[in-house]
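Visitor: Feature list, courtesy of Swiss-Prot:
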type	residues	note
MUTAGEN	Leu49 to Ala	Significantly decreases enzyme activity
MUTAGEN	Glu51 to Ala	Significantly decreases enzyme activity
BINDING	Glu51, Asn84, Lys356	substrate binding site
MUTAGEN	Asp53 to Ala	Significantly decreases enzyme activity
Amino acid sequence: MSEPTSSSSLDITSNCIIETPLQPSDFLPKSANLFPKFPERISVDSWELWEFDTFDTNGSVAFGCSLYRDARGVEQGGFHAEVNALWPDGTHWGETLYFAVSEVVENSDGTTGGKWLSKDGGSITFHIASDYTAAALDFNVPGKVSGTMELRNHANVSPTSNLPASDAEAQLCPGVYYTFPMGPVATSVTATFSSVGANGESRELFISSGYGGMVRGWSARPWPTFMNDAYYVVAQVGPYMLQILRTLGSVFVQHKPFAVARLYLDGSLVSAANTVVGDELTAHADDVKGDAVRLTKVQPDEKSQGLSGKFRDGNVGYVLEFAKKDSEHGWTFQISHKRAVWSEPTSAPGPDGTGKSGWIEAISGGAKGENYEGHGFGGQLQIPVP
């Protein structure tokens, strides 16, 4: 029977959050780095993330869960979890849930387990295989959500072979780490949500054969110090699976763009980009080494197919390009906001107000001459910092 070899348990009600800055433990090459980087205490600026996303093959159902360790839930007495679900008729269930205790363990068989536990017994737990080929989540939050989510890697090789081999390969920007540990995954969900829609009735959500991905992130730096605009998407487009987080830097980092992006073809990794190039970013083009991406916002016009957000950023989609330096290989994907999932302000209302929006994305493209079609699950964010 497997026994815990390392354990990190934080109780937000027991002074585990401190004012003194802390540095994360060292990055481990060729590891998913699932165990907490701030295992004993966490500072008011530090944060850690374990995220799991899934959507069905038709782009009609989505379910996402983001588990955090940070100081944002101190007043609510818990570490927060953001849970969102979307049904085919457009009904959305989304809540921020709070859990006093966050516990993560590494076991002797190499597996990793996590539990976010509230004082009244509600919980969200995850269990991840030692080779990152499978993950299972269990939701047991009375009056909110119950059920399971499963993710199973379907790449041609073990996910461990595609993990970052160096500290630099794992960084979104200096001191900020984002990785996609599982690569392409097949997913399934069976869940029941309480108080859904205007009638407040319970409703079940099923995904029998879907796609998705996992995200692991951490930093000692708060988000406003390195970004004011971000976009994330995980998608399956024909034989391609793609996953990208792109940020536009705040004044603290001279407004530079940053990205972590991965592109798989038939389960094989073909692009692992941590560099951004773009029309408005040509001043940084000389920094390009190896794989790179360009993400361009599509603004609404009479030919627009996508939906627009409710805030200052009114784009209707993106053009995402993967490229290899000194190579003819390249892939282009057209992304259109197909269905709204969530929409929340991040500033005071008004014509210059900022916010965050979640989308089911309609995506098409591939290599030159290809036009595969598929879907993705993503979100964009702007915050009111220069």
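From the backbone N, Cα and C atoms, a Cβ is placed for every residue, glycine too.
Original residues fill every noted site, and no substitution is shown.
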Visitor: In Å, how large is the greatest distance between any two Cα atoms among Glu51, Asn84, Lys356, the listed binders of substrate?
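Guide: Value for the max Cα separation, rounded to a whole number: 17 Å.
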Visitor: Can you give me the residues near the recorded substrate site, meaning same chain, not Glu51, Asn84, Lys356 themselves, Cβ no more than 8 Å from the center of the site's Cβ atoms?
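Guide: The answer, listed by sequence position, is Gly64, Ser66, Glu82, Trp342, Gly358, Gly379.
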Visitor: Just how many other Cβ atoms lie inside 10 Å of the Cβ on Lys356 (substrate binding site)?
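Guide: Result for Lys356 (substrate binding site): 18 neighbouring Cβ atoms inside 10 Å.
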Visitor: In whole Å, note down how far the CA of Asn84 (substrate binding site) lies from the CA of Asp53 (mutagenesis position).
Guide: 9
Visitor: If I take the alpha carbons of Lys356 (substrate binding site) and Glu51 (mutagenesis position), what is the distance between them in whole Å?
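Guide: About 17 Å separates the two Cα atoms.
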Visitor: C-alpha of Glu51 (mutagenesis position) to C-alpha of Asn84 (substrate binding site): distance in Å?
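Guide: On Cα coordinates alone, these residues lie 12 Å apart.
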Visitor: Would you identify which of the recorded positions Leu49, Glu51, Asp53, Asn84 has the most other C-beta atoms lying within 10 angstroms of its C-beta?
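Guide: Answer returned by the neighbour count: Asp53.
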